[in-house]
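Enquirer: Can you keep this structure in mind? I'll have questions shortly.
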Amino acid sequence: MRLSWVIGGAQGTGIDTAANIFGNAVASAGYYIYGNREYYSNIKGGHSYFSLTISDKRVRSNTQKIDILVSFDAETVFQHFYDVKDILIYNKAVETTKIDAVQSMEPELAERIKDFLTKQGYETTVKGALEYASKNNVTLIPVNYDEIAKKVADEMKVPLSVTERVKNIVGITISYKLLGLDVNYLIEAINSTFKQDLYRKMNELAVKDSYDIVESRYNLKPSSKERRRFWLDGNTAVAIGKIYGGVRFQSYYPITPASDESVYIEAHQDVLMEDPITGDKKKGTIVVVQAEDELAAINMAIGAALTGVRAATATSGPGFSLMVEGLGWAGMNEVPVVITYYIRGGPSTGLPTRTAQSDLIFPIFAGHGEFPKIVLASGDHAEAFKDAIWALNLAEKYQTPVIHLVEKTLANSYSTIPYEELELDKLKAERGKIVESGDISYKRFKFTEDGISPRAFLGKATMYYTGDEHNEEGHISEDVVNRTMMYEKRMKKLEVADKEIPEESRVKIYGDLNSRNLIITWGSPTGVLRDILEESNFDFTLLQIRMFSPFPKNLVSKLMEGRDKIITVEGNYLAQTSLLVKMYTGKDVTNSILKWNGRPFLRDELEEALIKVIKDGEKRVVLNGGIYTSME
């Protein structure tokens, strides 16, 4: 069973909260869920929607087509009616609204929809869109949201303005009744979200007053399997990973989609802190600093790392661009700092609230000069949690910056994660070569066989840090022999990491290893491809790259042997993964499936693309799934 549910309305009206309540309630009934939220880069007024896929099996992707659409305004109907295939719940009050009256809709999109409705012989109104949907066998459910909100206000004896947002509860209640699940799961989800008795009572009344509007359509039954699962998004997964992994300093400058991670850490600051020397634990607080800009954020994190605490920062494309100078300083001074890089659409401000995979080559080679950095890329929420810990361990073990890549899709999507996938029993801190103190002979940058020097913390020994080239003590030096040796010392750490980190841990492989087709991907497209691999008849080996620096060149090269087609699937124009594969292995990728319109890969569009590539032999397929790009 697989069911697609979408809720949409004006930004700032509680769409995200309503979707999370609904998702929580469905997950509590034992179902797996994958959800993604899309929103405009303004605070209020633009169209916001949340897509959920519900399944009795593990699910990792959404589709273009929608089984149930819950809409509260005219724009949601216009934006999504074409993709609804079963049920459309709409606000009866907006039936006569003309598309030209929807001021928040982008004019290009409005023109496409008007043109489509006109050619199909319908009015360019909500009514016309609904008639088109009805003709295509969609069941329409009109709802008088204002009437129910007024009824609740009268029962609670509060102003109507207070009950305005119960309309969202009405929409998800009708949806829940259509699924046929026990309403008590929904009540529990509401009460776990709202803590004030007024709002709990108000929303419970909204459930009671709207539950009987429809009859059950899908008759889902609660799962009998008792399993511990988490329901969380990517930002939260990374934040929890950092907390669990022992981060003690987090700096940031607000930027979408990175800020939510730091906000979560700030709200959960009280932790047990472990002394890096003695191992003793005591209660403490994570320091979270909202800096004045990204330059300050990276330099604060570097300073904190020098004192011996696990330190990190989080940012996105424009912010990372500002951090590059600080990143180079950290590379020169072998500072174990972690940067969580949330990738969004660029260049410049670009698409602040939309996804991309265009920042892949950039972080690997960011900074002038050459210095080692480790670059990780998470593919799902469990990996995001574990990689946050892995990044902290790698940074301290190899005394080098670590960049953790998380796309906006992963950051702002939600999923149910089985408890065992987090592998908590396997997670531990690795702090590398730490010395308690140093005497007058201590050399912070001492030449060693593996390039990694014993690390003392500020205040524990005499040491010098500078952006200039330096000798073993840290004093500035332009001596040619020292320059060669110190340069090699730094770069050797990446070579050592390449030898010590098993290549098998830097990739994941799914499917039949003997398939004639190899798909190489990274990040969130992995989940879409895994769903296709498990539930469709496509024949391919799926290779997910989890670490780009050091690159797992030997394993990737071996997996490329004897294939008819080697295909990259990624969210950028240049097929950057194929460029890296060529650079590190000397072998060519034969085909690419690409997308850069700011929206995530959707399962149905990717299945169509695979047919074009695997069966028809197309070399390059560009996807454009989103709103009304599939209109004929």
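The backbone N, Cα and C atoms fix where each Cβ goes, glycine too.
From Swiss-Prot, here are the annotated features:
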type	residues	note
MUTAGEN	Tyr253 to Phe	Significant decrease in the catalytic efficiency, while the affinity for 2-oxoacid is only slightly affected
MUTAGEN	Tyr253 to Ala or Trp	Loss of oxidoreductase activity
MUTAGEN	Pro254 to Gly	Significant decrease in the catalytic efficiency, while the affinity for 2-oxoacid is only slightly affected
MUTAGEN	Ile255 to Leu, Met, Ser or Val	Significant decrease in the catalytic efficiency, while the affinity for 2-oxoacid is only slightly affected
BINDING	Thr256, Arg344	substrate binding site
MUTAGEN	Pro257 to Ala, Gly or Val	Loss of oxidoreductase activity
MUTAGEN	Arg344 to Ala or Lys	Loss of oxidoreductase activity
MUTAGEN	Thr353 to Ile or Val	Strong decrease of the oxidoreductase activity with pyruvate, 2-oxobutyrate and 2-oxoglutarate
Enquirer: Using a Cβ-Cβ cut-off under 8 angstroms and a sequence gap of six or more, which residues of the chain neighbour Thr256 (substrate binding site)?
Expert: Ser41, Ser316, Arg344, Pro352, Thr353, Lys408
Enquirer: Secondary structure at Arg344 (mutagenesis position) (DSSP, helix/strand/coil)?
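Expert: DSSP assigns Arg344 (mutagenesis position) to strand.
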Enquirer: Validating a neighbour-count step here. Other CB atoms within 10 A of the CB of Tyr253 (mutagenesis position): how many?
Expert: 24
Enquirer: Which of these mutagenesis positions has the least crowded Cβ, counting other Cβ atoms within 10 Å: Pro254, Ile255, Arg344?
Expert: Pro254
Enquirer: Considering the mutagenesis positions Pro257, Thr353, which residue's Cβ sits among the greatest number of other Cβ atoms within 10 Å?
Expert: Pro257
Enquirer: Translate the DSSP assignment of Thr353 (mutagenesis position) into the three-state scheme.
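Expert: Once the DSSP labels are grouped into three classes, Thr353 (mutagenesis position) ends up as strand.
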